[in-house]
Every structure is written in C-alpha cells, then in structure tokens.
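Visitor: Sharing a structure here in structure tokens format.
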Amino acid sequence: MWSSLFGWTSSNAKNKESPTKAIVRLREHINLLSKKQSHLRTQITNQENEARIFLTKGNKVMAKNALKKKKTIEQLLSKVEGTMESMEQQLFSIESANLNLETMRAMQEGAKAMKTIHSGLDIDKVDETMDEIREQVELGDEISDAISRPLITGANEVDEDELDEELDMLAQENANQETSKIVNNNVNAAPISENKVSLPSVPSNKIKQSENSVKDGEEEEDEEDEDEKALRELQAEMGL
C-alpha cells in the first residue's frame, strides 16, 4: 500500500530498465565514435598525401601547413580513441553487472520453485512411499515367478537315459546308411573305369604347314617394315 502511494513500484520498474537503456546508449555512442575515428584517419592520410604533393612541387610552406593539420587531426583522433576505450570498459562493466543481476534473479526464482515443490513433502512421507514401492515390486516378482513356473508334473517327466539311448540308435542308423551309399557308388563306378576309350590320331602335316605359313607371314611383315623405314628416311632427307 505505502509503496504504491509513494511510487516505489514504478521506481523499481525504472531501475530494471535503466541497465538496458544504459547499455543501448553506450553502444550507440561507441558506434558514433567509431565512425568519427574512421573519418579522422582518412583526413590524416589525405593531409599527408597533400604534403607530399606540395614537396614535389617545391612549395614547402603549403607542405608544412598540411603537416600541421595532420598533427591537429592526430591529437583529436587520440582523444576520440581514449574516449572509446573508456566507454567500452564501462559498457563491459555494466553488461557484467547486469548479467550477475539477471543470474541472481533466476536463482531466486528457482529457489522459490523448489521451496514450493518441497512444501508438501517430508522425509517420513518419502520413506513411506518408498516402502510401498518396494512391496509392490516384490509382489510383482512373486507373480512373475508364479506365472513362469512350468505346469508339467512329475508323472509326465521323460527319462533322460531313454532319450540318450534312442539318440545313439538314430546316430548308428545314419552311419550305416552312409556306409552303404559309399559301397554302392564304388561298385557302380568300377566298370566304367575298366573301359578304355580310343581316340583317333591327329595328323601332323597340317600343323607343319600352318607353322610354315606363320613364318612366311612374319617374313613378309619384316620386309614391309623395312620398306616403310626406308620410305620414312627418304622423306626425311627430302624435307617432306
């Protein structure tokens, strides 16, 4: 009530906005100074170029005046750069302080939320709830064991020794069948191996003729190669 009458609420709102406004204004002014800095550097370069031109023309008076302007602009540039450095430091400090403030506010809100959550809890209630959960878990395990228990009784159980004997008999039968297959295959293959197949002889005259034709072809190719070489040498001598 009293705070609203004396305007404390509005002042608190203004205090919250003041850091942000200060940061914005500082950044704007730093940008303005940065533009001024670039302009002054351009003027310094121009004055130096004018001094060089006047010297080449032999006009030392005008060259000296250009250098004086350059010195004046350099002094102004130094002041602008110093102001920029101070404002950048101030901006960094305000941003850091504002970040700390916002962090503190967030942590306070988190603490309030945790307090609200824990207001309806105490250690006794937690222990009681955990005991109930453990009981239900144990009950669930017992139910799972009961459901997964086999329904076969002792009267329906199979003799393991009897199963082993039957398995050995099946293995012996398989071995006998494989042996009989091997014997039958050997018996059927024996007559075929005894028969000899005679093949006709191959004439050798055609082979000799083909060899001679190949040699003749190679000799003709060698002669053609020599002719081509001679022709190329003649063309080279004639400059063709």
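Cβ atoms are placed via backbone N, Cα and C, with glycine included.
Here the original residues are kept at every noted site.
Here Swiss-Prot notes a mutagenesis experiment, W2 to E, with the remark: Impairs binding to membrane. According to Swiss-Prot, the mutagenesis experiment F6 to E carries this note: Impairs binding to membrane. W8 to E appears in Swiss-Prot as a mutagenesis experiment; the accompanying note says: Impairs binding to membrane. Listed in Swiss-Prot as a mutagenesis experiment, R25 to E is described as follows: Leads to severe sorting defects; when associated with E-29 and E-36. According to Swiss-Prot, the mutagenesis experiment H29 to E carries the following note: Leads to severe sorting defects; when associated with E-25 and E-36. Under its mutagenesis annotations, Swiss-Prot gives R52 to E the following note: Impairs the formation of protofilaments; when associated with K-90. Also impairs the formation of protofilaments; when associated with E-94. Also impairs the formation of protofilaments; when associated with E-107. Also impairs the formation of protofilaments; when associated with E-114. Among the mutagenesis entries in Swiss-Prot is Q90 to K, noted as: Leads to severe sorting defects. Impairs the formation of protofilaments; when associated with E-52. While the structure shown retains the original residue, Swiss-Prot records the mutagenesis experiment I94 to E with this note: Leads to severe sorting defects. Impairs the formation of protofilaments; when associated with E-52. Record note (Swiss-Prot) on the mutagenesis of E95 to K: Leads to severe sorting defects; when associated with K-102 and K-109. Here the residue is the original one, but Swiss-Prot notes a mutagenesis experiment at this spot, A97 to K: Leads to severe sorting defects. Here the residue is the original one, while Swiss-Prot reports the published mutagenesis M107 to E with the comment Leads to severe sorting defects. Impairs the formation of protofilaments; when associated with E-52. Among the mutagenesis entries in Swiss-Prot is E109 to K, noted as: Leads to severe sorting defects; when associated with K-95 and K-102.
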Visitor: What is the one among the mutagenesis positions I94, A97, M107 whose Cβ has the most other Cβ atoms less than or equal to 10 Å away?
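Guide: Ranked by Cβ atoms within 10 Å, first place goes to I94.
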Visitor: For E109 (mutagenesis position) and A97 (mutagenesis position), determine the Cα separation and express it in whole Å.
Guide: 19
Visitor: Within 10 Å of R25 (mutagenesis position) (Cα-Cα), which of the mutagenesis positions R52, Q90, I94, A97, M107?
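Guide: Within 10 Å of R25 (mutagenesis position): none of them.
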Visitor: What's the number of neighbouring CB atoms sitting within 10 A of the CB on R25 (mutagenesis position)?
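Guide: R25 (mutagenesis position) is surrounded by 12 other Cβ atoms within 10 Å.
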Visitor: Have a look at the mutagenesis positions H29, R52, M107 and say which one has the shortest Cα distance to I94 (mutagenesis position).
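Guide: Comparing Cα positions, the candidate nearest I94 (mutagenesis position) turns out to be H29.
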Visitor: Out of the mutagenesis positions H29, R52, M107, give me the one sitting nearest to E95 (mutagenesis position) by CA distance.
Guide: H29
Visitor: Report the nearest neighbour of H29 (mutagenesis position) in space among the mutagenesis positions Q90, A97, M107, comparing Cα positions.
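Guide: So, spelling it out, the nearest of the mutagenesis positions is Q90.
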Visitor: When a 10 Å sphere is centred on the Cβ of R52 (mutagenesis position), how many other Cβ atoms does it contain?
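Guide: Other Cβ atoms found within 10 Å: 12.
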Visitor: Counting Cβ atoms within 10 Å of each candidate's own Cβ, which of the mutagenesis positions E95, E109 comes out highest?
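Guide: That would be E95, with the most Cβ atoms nearby.
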